[in-house]
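Working notes, structure below.
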Amino acid sequence: MGMRMMFTVFLLVVLTTTVVSSTSVRASDGRNAAADNRASDLIAQIVRRGCCSHPACNVNNPHICG
């Protein structure tokens, strides 16, 4: 194999790796964001339930217990 051919193969490998990497990152970002939102909602519900059942916390945090 000549130097020009090896360089061409190298460029193709780099280009392919870049394309595959960028598409997989974009796809996983959406899944991670959805999972983060569900986790945040679950944590907020647990905190509300725990705080609102204690009178002192309920009085100090009326914005949480509504």
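Just so it is clear, glycine is given a Cβ too, placed from its N, Cα and C backbone atoms.
Per Swiss-Prot, the features are:
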- N58 to A: No change in ability to inhibit rat alpha-3-beta-2 nAChRs. Loss of ability to inhibit alpha-3-beta-4 and alpha-7 nAChRs (MUTAGEN)
- V59 to A: No change in ability to inhibit rat alpha-3-beta-2 and alpha-3-beta-4 nAChRs. Moderate decrease in ability to inhibit rat alpha-7 nAChRs (MUTAGEN)
- P62 to A: No change in ability to inhibit rat alpha-3-beta-2 nAChRs. Small decrease in ability to inhibit rat alpha-3-beta-4 and alpha-7 nAChRs (MUTAGEN)
- I64 to A: Moderate decrease in ability to inhibit rat alpha-3-beta-2 nAChRs. No change in ability to inhibit rat alpha-3-beta-4 nAChRs. Moderate decrease in ability to inhibit rat alpha-7 nAChRs (MUTAGEN)
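On the structure: features taken from Swiss-Prot.
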residue: N58; record: mutagenesis position; CB count, 10 Å: 13
residue: V59; record: mutagenesis position; CB count, 10 Å: 9
residue: P62; record: mutagenesis position; CB count, 10 Å: 9
residue: I64; record: mutagenesis position; CB count, 10 Å: 14
Which secondary structure state does DSSP assign to I64 (mutagenesis position), in the simple three-class scheme?
helix
